[in-house]
Amino acid sequence: MASSCLFNASVSSLNPKQDPIRRHRSTSLLRHRPVVISCTADGNNIKAPIETAVKPPHRTEDNIRDEARRNRSNAVNPFSAKYVPFNAAPGSTESYSLDEIVYRSRSGGLLDVEHDMEALKRFDGAYWRDLFDSRVGKSTWPYGSGVWSKKEWVLPEIDDDDIVSAFEGNSNLFWAERFGKQFLGMNDLWVKHCGISHTGSFKDLGMTVLVSQVNRLRKMKRPVVGVGCASTGDTSAALSAYCASAGIPSIVFLPANKISMAQLVQPIANGAFVLSIDTDFDGCMKLIREITAELPIYLANSLNSLRLEGQKTAAIEILQQFDWQVPDWVIVPGGNLGNIYAFYKGFKMCQELGLVDRIPRMVCAQAANANPLYLHYKSGWKDFKPMTASTTFASAIQIGDPVSIDRAVYALKKCNGIVEEATEEELMDAMAQADSTGMFICPHTGVALTALFKLRNQGVIAPTDRTVVVSTAHGLKFTQSKIDYHSNAIPDMACRFSNPPVDVKADFGAVMDVLKSYLGSNTLTS
């Protein structure tokens, strides 16, 4: 049996408490870590260990890569993955090695990364839970990464030496206690801060996978001279950083005057070749696809399904942070729409492999100025119509013709999902409200929070539902929008929750008068 590969005392999990913090705390802190012994594909023990609880002492001349090489197992890897057409018809035999440079199926459709689920199923859910838990908080290469700690489910065949990682992932799952209670009447609201990452957005999760595979392809002498992407900001930041780390040239197509300066400076600082093009994201996307068809530049946009393999680990991580309890709702901002499918894929793999018994309902939240999925949903999933996106403060999702529309629709149908939208005023107000309770979120998270407000008001999400809002980028990338909001400088917007600074003379009496007015006349009485 596969479970014979896991040596671990049988300890029952503590019963969940009503207090969200107690429910959230991992019981793994109260038990011994497992010792994982390497197994053949049929579950029989073999001599060489994959991981052991006790490792040889660290040699001072080793870095973590050297140490990983020295401790490398000679065990046969039973896991594999390949490209297949997305949502292929039953009986389809079309497939491609991950070492091939291919982005579309023969019919022109999207590709997906398909894992050998039968090989993965030879090990039960308890095995995978304990293996993933045993890697948390470690510096062992490459498992200290929140992505590569799930390597067997991501790129199982890549050599550790080819991996390009900043130990991304492992991002904070924040209990939004005050915000939930004050504004929504909720006691179990969480924000998954994927923007607390190497380059400040969730795109790092996918880019570590894609650039690692490119690193492998280049070592195999495949024709890849660089990696290119079209971007609304965050993709280019992640691509340029990971390529710089590996010494791989990066080429970035950006829509002129449509991203924040904080986003623009990241690829420039990391040495990318940046083209500022007089078009929108959809125009940049069209150009990069045409260019990569003619030049040996590897395409890094989410048309490439490798990125979704890294992004799906955020879903697995949420379950792990809840000690493998499933939340009721997960709300994800959507632009190019790969991320909503990635989250679905992560949750679904956990269900299929026995780590959990169900998946959450998901919500995709769009800006009203760039809402083709929302309109498609409201039409009853009738014929999808691309649109020309208007300017939105949520610039990273200002996309009118999303590449992953089919993936998003598939995921939402499978999880009984919902699509909501947010106007500019709604998303900025939601961002300000969240910030006033101790967060510092991006406008895209404001879109997701607006969706939550609407679904709470409609009674769709109950006050006791455990709900996770996915925050996709760091608020520090979008400070100008916050400055404009709190300065009441946005035309035709009331900025109801603005908090502008108060000008006051450098005089003791003047300062005292202002403070008494703010705090109440009796507060400062001696």
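Numbering starts at 1 and runs along the chain as displayed.
From the backbone N, Cα and C atoms, a Cβ is placed for every residue, glycine too.
These come from Swiss-Prot:
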BINDING   Pro142, Tyr143, Gly144, Ser165, Ala166, Phe167  S-adenosyl-L-methionine 1 binding site
BINDING   Asn172, Leu173  S-adenosyl-L-methionine 2 binding site
BINDING   Lys181  S-adenosyl-L-methionine 4 binding site
MUTAGEN   Leu205 to Arg  In mto2-1; causes a strong decrease in the concentration of soluble threonine and over-accumulation of methionine
BINDING   Gly335, Asn336, Leu337, Gly338, Asn339, Thr472  pyridoxal 5'-phosphate binding site
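Sequence features, as recorded in Swiss-Prot, placed on the structure.
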residue: Tyr143; record: S-adenosyl-L-methionine 1 binding site; DSSP (3 states): coil
residue: Ser165; record: S-adenosyl-L-methionine 1 binding site; DSSP (3 states): coil
residue: Leu173; record: S-adenosyl-L-methionine 2 binding site; DSSP (3 states): strand
residue: Leu205; record: mutagenesis position; DSSP (3 states): helix
residue: Asn336; record: pyridoxal 5'-phosphate binding site; DSSP (3 states): coil
Integer Å distance between the CA atoms belonging to Asn336 (pyridoxal 5'-phosphate binding site) and Pro142 (S-adenosyl-L-methionine 1 binding site): 29
Between Leu173 (S-adenosyl-L-methionine 2 binding site) and Ser165 (S-adenosyl-L-methionine 1 binding site): CA-CA distance (Å): 21
For Lys181 (S-adenosyl-L-methionine 4 binding site): DSSP state (helix, strand, coil): helix
Alpha-carbon spacing, Gly335 (pyridoxal 5'-phosphate binding site) to Tyr143 (S-adenosyl-L-methionine 1 binding site), which is rounded to whole Å: 30
Rounded inter-Cα distance in Å - Leu173 (S-adenosyl-L-methionine 2 binding site), Leu205 (mutagenesis position): 16
Residue, out of the binding-site residues Pro142, Gly144, Gly335, Gly338, whose Cβ gathers the largest set of other Cβ atoms within 10 Å: Gly335
Tertiary neighbours of Leu337 (pyridoxal 5'-phosphate binding site) (same chain, Cβ under 8 Å, six or more apart): Cys364, Leu373, Pro402, Val403, Ser404, Ile405, Arg407, Ala408
For the S-adenosyl-L-methionine 1 site built from Pro142, Tyr143, Gly144, Ser165, Ala166, Phe167, further residues of that chain with CB within 8 A of the site's CB center: Trp141, Ser145, Val147, Trp148, Ser149, Ile163, Glu168
Among Leu173, Leu205 [recorded positions], residue with fewest other Cβ within 10 Å: Leu173
Listed in sequence order, residues not in Gly335, Asn336, Leu337, Gly338, Asn339, Thr472 with Cβ within 8 Å of the centre of the pyridoxal 5'-phosphate site Cβ atoms: Ser302, Val332, Pro333, Gly334, Ile340, Ile397, Ile399, Pro402, Ser404
Cβ neighbour count within 10 Å of Asn339 (pyridoxal 5'-phosphate binding site): 32
Which same-chain residues, if any, lie at least 6 apart from Lys181 (S-adenosyl-L-methionine 4 binding site) yet have Cβ under 8 Å of it: Asn187
Residue among recorded positions Asn172, Leu205, Asn339, Thr472 with Cα closest to the Cα of Tyr143 (S-adenosyl-L-methionine 1 binding site): Leu205
Site with most surrounding Cβ atoms, counting all protein chains shown within 10 Å, from the binding-site residues Ser165, Asn172, Asn336, Thr472: Thr472
Residue from Gly144, Ala166, Leu205 whose C-alpha is spatially nearest that of Thr472 (pyridoxal 5'-phosphate binding site), among the recorded positions: Leu205
Cβ atoms near Phe167 (S-adenosyl-L-methionine 1 binding site) (within 10 Å, other residues, all chains): 20
